[in-house]
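Per Swiss-Prot, domain 'HTH asnC-type' is recorded for 4-65, and the stated evidence type is sequence analysis. Recorded in Swiss-Prot as a mutagenesis result, G52 to A carries the remark: Catalytically inactive mutant that lacks both DNA and ligand binding. In Swiss-Prot, a mutagenesis experiment is listed as G101 to T, annotated with the note Increases DNA binding affinity by forming high order protein-DNA complexes while decreasing ligand binding. One mutagenesis experiment catalogued in Swiss-Prot, D104 to A, is accompanied by this note: Reduces DNA binding affinity and does not exhibit amino acid binding.
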Amino acid sequence: MDRLDDTDERILAELAEHARATFAEIGHKVSLSAPAVKRRVDRMLESGVIKGFTTVVDRNALGWNTEAYVQIFCHGRIAPDQLRAAWVNIPEVVSAATVTGTSDAILHVLAHDMRHLEAALERIRSSADVERSESTVVLSNLIDRMPP
């Protein structure tokens, strides 16, 4: 798909803000008919711009009250695919990325409490060639949003 135009971006912004809005409601906001909005949304779905629709649930309501960012330092060099394979089946790891700097990767980890976090960290450290890790526990989230 070519670069999104301003109208596509406005449609995406409306969907991000009001996911349950009808095509007619979105069309009213972006000055298009409901069928025109539907065509654009369908095109963005087919091209992979929109990856799907989901429900966002407050993690605290599900008991995931402890959050940490974990820097991972590995022995020697390790391929990103190996790191992904080591952590993809650990449900507490909600995101993982390779990074620049002294660490090899950073993980975003959720847990029910500190004991659960400690158990998750043990599984994380034992599942790859990890030399050491440094964890930073989140006290409060100040900003949590999607990009504009």
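For all residues, glycine too, the Cβ spot is worked out from N, Cα and C.
Those substitutions? Not in this structure, it's all original residues.
The two recorded residues, G52 (mutagenesis position) and D104 (mutagenesis position), have Cα atoms 30 Å apart. The average pLDDT the prediction assigns to the domain 'HTH asnC-type' (4-65) is 93. Listed in sequence order, I72, F73, C74, I78, L83, T98 are the same-chain residues six or more apart from D104 (mutagenesis position) with CB atoms under 8 A from its CB. Other C-beta atoms found within 10 angstroms of the C-beta of G101 (mutagenesis position) number 7, with every protein chain shown included. Cβ neighbours within 10 Å of G52 (mutagenesis position), excluding its own Cβ and spanning all shown chains: 5. Assigned with DSSP, the residues of the domain 'HTH asnC-type' (4-65) fall into helix, strand and coil as follows: 38 helix, 0 strand, 24 coil.
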